[in-house]
Amino acid sequence: MLEPRGADIPILFLVLVVLPVVAYILLGKWSNISEKRVRANLLAQMAAEEALRAETVVNADRGVRFESVATENRAQRTRTKTVSAGGGAVRAEFDAGARETVAEQRSDSVTATCGVTVVAPVNNNELHVCARCFGPAKTRCSRCKSVRYCSGKCQIIHWRVAHKDECVPVESCSSSSERVSFEKDSVLYDHGMDSTMYSNNTTQAAKGKTSKSSVDFASLGISQNDITPQINTQGRKSVGKQHSSKANRESCRRDSATVFDSSDEAASAGGDNKTSHIKHKSRGNSYAAETNPRRHSVDSSAVQMNGQSFVSGMQESHKHENNLGVRSSFGCPNTQYPSNGTRTATLPRTGINKSGEQSCTETSKKGQVAAVSKTVRSKDTGISEESNGISSTMGIMKMMGLRNSTKHDDRYKNLKMLFPYEEFLKFFQCEVFDLSPRGLVNCGNSCYANAVLQSLTCTKPLVAYLLRRSHSRSCSGKDWCLMCELEQHVMMLRESGGPLSASRILSHMRSINCQIGDGSQEDAHEFLRLLVASMQSICLERLGGETKVDPRLQETTLVQHMFGGRLRSKVKCLRCDHESERYENIMDLTLEIYGWVESLQDALTQFTRPEDLDGENMYRCSRCAGYVRARKELSIHEAPNILTIVLKRFQEGRYGKINKCISFPEMLDMIPFMTRTGDVPPLYMLYAVIVHLDTLNASFSGHYISYVKDLRGNWYRIDDSEIHPVPMTQVMSEGAYMLFYMRSYPRPQRGEHNGKAPVHHSQPRNEMKEQRKPVNRFKPRADHKNTESSSSEWSLFTSSDEASFTTESTRDSFSTIDYTDVCHVVDSSSPFAIFNNVYHNVEPSPHNTVACRMFSGTKPETRYFVEQETNHNNTVVLDATPSLYPIPAPYPPHDYYDQSMYVNYETNPEFNNGQDQDRTYSYW
């Protein structure tokens, strides 16, 4: 065999290893050099463009060709020869007026240049003229670099006369390099805009034609062709290398914030021996411009000399949400809609009122900013606009070609809503009658899921939203979606047939929680929390998830509108009487039922009664600078639209169950358990009950069933696939585990005072588990760091029901002895008998006497109602005193309930018309 020689190995190494490495290094360096060269060329090009822009700003509106000056001089000489004996004075006045006109036009040009880029390259070989004597200019203003002078004397005189009020530094002006022409498709008002607002001069300027002054010099015997050419400061248009001094000013649309609606009009009053002068009046009296992330309110009557900011009539309007109007020097209100990082514009509208006087109407709007709806109230100061006088902000922004801002003021964050509350009100108040409950197949210990799904499908606002199928139309998820699955499930309820199956929901829920859907018996409450949390995450998925959305915005989703409420925790130091409050969102209430609790009202009373913090749970007061005894009290600040109450029947750690009978009302009054400073809720109507049927009082085994009231008001007992209609008495006699209540009318939209929570001033010494007042909430606020931060009720869907699990165990179960041997079942002969409290039993009256009794921790309260029965499905409607508030209104006034009324359960003189007898109600 032929073997390679030893001399070939170095050559092969050189060819196969060294040369590729060297080539790779050289190619890398060559690539870097090429990139640097391209970058250098790009920087040089950008520098050249910047220089061109600076030169454009300097010379665009000030460069006048020398031949135009010569034409003016010839016109002046002609007028001197033509005018009669009194012409000398007329000529002097005309010259002064012409100079004043040029000064005003240049002032308007300087103002227009700020915020609007005008790109019209000017030939450097042109001769510039002096701003005062119109002679050949040799120097220019060192500050604005836009006005030329022939000598220092002219510069000083012109500065004192006019230029000191109009000089604006170059740095404050915009440097954009694009031009915008007012074509037919550029910037237009909405269809309500009056076409007569634009004059012929403006129309000609939009078409790029030269406009002439409308000055009438007939009395002087001078033709308009002999007059000094008017320098239109609206912009310049260059055609090839020729530049006309009569070109119209153009506005720039690239990220520009100013829309000009102005056309210079000239009018003169002349006579034989009377002075004549030129007046220029702008149609657009004022405008708003913004060239920096900071907001600038621009007033046409006042511009600061430093050019950094503009003066307006109401420069501090951003401090007040309702004061959004900016008045100009002409008394015309201009509406400004500030937004950080966004250049906004004010479009003033003019009109003629009945008296013939010209007035300006404030532009009002109601729309969305950055795809988030917010409402702005406006006041009309002139004529009313067409239709309802409301225009969309997005329409204005699209009309002007502006982009949405990514940064906004903090004060507008409180007004943003991920899901409009008005849409939720429509879902809450709509009527759905074509749905009927259908059974669900037990997929293997799935009774807990079936009971929860049956309760959710009877939740009216959720069902109305799912029937609309608005989520599936816009859902971008490629994988399985819970909301889409629920929509399909609700749509199948409209069809008649056999039992449905929730196997798809259970199988996908297992990917979220490994313990759900694997065939083992689980807790219905845990499954409900999982469903609600999943729906909430889906609502936030489009915006990047829970971690990227502001906590305040997370409270404005559809799920929060339905199940979200607000809880207040108040801690009072018993030494210095210092109080600190904190507000937290809640999604449901978990109530203890041990001890003396025999009714739902008792459980709520125990939940809201004050608790002393002492011993190991002492409170650290910042004012006392130590651990002191304190008193803590929980109360509901805002009642949710859908109130979910969980009765804590399962024992913690022993797998036992409190199997006592807890009475609950069909109509629940939450006023005694509210803070009375926030929401004033109406009655809550019961629509679903989940019951846990056990054996041997054990929590690790059993069966879940549900009682639901369909949207027609009929009650059904649903046991997986079996459905049976039942009377109300059977529902009220069951040992409920979960209760679902819905408000009789929706909660008013949250105000700004509810958006901020006070900062707590104290920290706990030791972690403590408060099993007495557990509360489930969805999302902790990031700025809440206070005393109860380690308490169980402040965790995500708190582990307040730590015993509410049903995992199998080999431990011996025990039967919890009921605290009462008597099951207090409310007599349902009267629909109001459910309000009877165990402390004060009232015998049912044959005349259906209404005695609404609620007990709080300190004093009892009552609520009087007028019982009415409509013809629709025998629905009982509760109303307050007719003089206070009618039921059809969406929101009641704050004085809907007289909370200072002393308790009088048997009689009410107001209803009895002065008679000393019990008020009785009969059906009609």
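The backbone N, Cα and C atoms fix where each Cβ goes, and this holds for glycine too.
At each noted position, the model has the original residue.
According to Swiss-Prot, the features are:
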- Cys130, Cys133, Cys150, Cys154: Zn(2+) 1 binding site (BINDING)
- Cys141, Cys144, His163, Cys167: Zn(2+) 2 binding site (BINDING)
- 438-744: domain 'USP' (DOMAIN)
- Cys447 to Ala or Ser: Abolishes deubiquitination enzyme activity (MUTAGEN)
- Cys447: active site, nucleophile (ACT_SITE)
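When Cα-Cα distances from Cys150 (Zn(2+) 1 binding site) are compared across the recorded positions Cys141, Cys144, His163, Cys167, Cys447, the shortest belongs to Cys141.
Summarising model confidence by region, the domain 'USP' (438-744) averages a pLDDT of 86. Taking CA atoms as the reference points, Cys144 (Zn(2+) 2 binding site) and Cys130 (Zn(2+) 1 binding site) are 15 Å apart. Taking the centre of the Cβ atoms of Cys130, Cys133, Cys150, Cys154 as the Zn(2+) 1 site, the nearby residues of that chain (Cβ within 8 Å, site residues left out) are Val129, Ala131, Arg132, Phe134, Gly135, Ala137, Tyr149, Ser151, Lys153. In the three-state DSSP assignment, the secondary structure recorded for Cys154 (Zn(2+) 1 binding site) is helix. With respect to Cys447 (mutagenesis position), the closest of these binding-site residues in Cα terms is Cys167, chosen from Cys130, Cys133, His163, Cys167.
A straight line from the CA of Cys133 (Zn(2+) 1 binding site) to the CA of Cys167 (Zn(2+) 2 binding site) spans 19 Å. Of all Cβ atoms in the shown protein chains, 24 besides its own fall within 10 Å of the Cβ of His163 (Zn(2+) 2 binding site). A 10 Å cutoff on Cβ-Cβ distances gives Cys130 (Zn(2+) 1 binding site) a total of 20 other Cβ atoms nearby, all chains included. In this structure the C-alpha atoms belonging to His163 (Zn(2+) 2 binding site) and Cys154 (Zn(2+) 1 binding site) are separated by 11 Å. Counting only the Cα atoms, the space from Cys167 (Zn(2+) 2 binding site) to Cys130 (Zn(2+) 1 binding site) is about 16 angstrom. By a simple count of nearby Cβ atoms, those within 10 Å, the most crowded of the recorded positions Cys150, Cys154, Cys447 is Cys447.
Within 10 Å of the C-beta atom of Cys167 (Zn(2+) 2 binding site) sit 21 other C-beta atoms, taking all shown protein chains into account.
DSSP assigns Cys447 (mutagenesis position) to a helix. On the backbone, the CA of Cys141 (Zn(2+) 2 binding site) and the CA of Cys154 (Zn(2+) 1 binding site) stand 11 Å apart. Classification of His163 (Zn(2+) 2 binding site) by DSSP places it within a helix.
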